[in-house]
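If you check Swiss-Prot, you get these features:
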MUTAGEN   GLU2 to Asp or Asn  Slightly reduced shutoff activity
MUTAGEN   GLU2 to Ala or Pro  Lower shutoff activity than WT
MUTAGEN   LEU28 to Pro  Drastic loss of shutoff activity
MUTAGEN   LEU65 to Ser  Drastic loss of shutoff activity
ACT_SITE  GLU80  active site
ACT_SITE  ASP108  active site
Amino acid sequence: MEDFVRQCFNPMIVELAEKAMKEYGEDLKIETNKFAAICTHLEVCFMYSDFHFIDEQGESIVVELGDPNALLKHRFEIIEGRDRTIAWTVINSICNTTGAEKPKFLPDLYDYKKNRFIEIGVTRREVHIYYLEKANKIKSEKTHIHIFSFTGEEMATKADYTLDEESRARIKTRLFTIRQEMASRGLWDSFVSPREAKRQLKKDLKSQEQCASLPTKVSRQTSPALKILEPMWMDSNRTATLRASFLKCPKK
């Protein structure tokens with residue numbers, strides 16, 4: 001799973017996921033499913049923000065090619081992926097500027113158009129079950145919840161999906177692709193089922209023990225070049241390092 005994650009996600013997303021797990025004292029070598037889940041969640045958050053701006057009239061617009069003459073403001077402030085201290089500083093600044101109620105838990109985004117914090121969820125289970133779990137944890141009507149699944153389903157607070165259909169379809173397509181790529185490598189079942197994941201981990205550890213005493217032959221063959229997909233972020237100093245092209249999983 002770790003190899004899959006490193007091949008299929010943008011290196012900056014992988015780096016952010018590594019930092020997040022380290023911050024909570026989790027070992028990505030063991031918690032490989034969580035590693036994959038964090039990377040997926042980060043990517044969805046960034047895709048949610050992609051191309052969405054507020055024009056001079058205060059209207060929400062979608063711009064994919066960027067007009068250097070347009071005075072545009074990012075519609076969404078990305079909070080997910082930031083250091084916790086910085087994230088809370090950003091939230092405090094937003095609340096002081098907009099008058100928004102400060103959330104008890106770190107949300108993922110802030111929507112400047114609708115003036116609300118957003119909690120993004122990506123689930124391997126039923127969307128309504130995960131939605132209820134999120135709502136029960138947050139316990140705030142001020143934070144908007146939007147849940148996506150790997151099967152193309154989604155659920156949002158008061159059926160308000162925030163984004164246009166095309167933007168949401170882009171996210172759903174990416175999640176479905178991740179699911180297909182995992183399935184083709186025999187990783188999907190363990191990603192969905194914790195019991196299967198534990199069984200697979202024990203199997204891998206046993207296999208490593210059996211191979212430890214065998215002679216090792218070093219391969220000089222280089223890894224296949226990763227193909228670059230269409231960039232999903234526009235030029236901006238705020239998230240420049242994160243707007244590199246997404247990487248396509250190399251086929252085995």
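Cβ atoms here come from the backbone N, Cα and C positions, even for glycine.
What you see is the original sequence, not a version with the noted changes.
Annotated features taken from Swiss-Prot, shown on the structure.
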| residue | record | DSSP class |
| --- | --- | --- |
| GLU2 | mutagenesis position | helix |
| LEU28 | mutagenesis position | coil |
| GLU80 | active site | coil |
| ASP108 | active site | coil |
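Neighbours of LEU28 (mutagenesis position) among the recorded positions GLU2, GLU80, ASP108, defined as a Cα within 10 Å of its Cα, are GLU2. GLU80 (active site) sits 5 Å from ASP108 (active site), taking the Cα positions as reference. Comparing the recorded positions GLU2, ASP108 by how many other C-beta atoms lie within 10 angstroms of each C-beta, the top residue is ASP108.
Recorded residues ASP108 (active site) and GLU2 (mutagenesis position) have their alpha carbons 24 Å apart, per Cα-Cα distance.
Cβ neighbours within 10 Å of GLU80 (active site), excluding its own Cβ and spanning all shown chains: 22.
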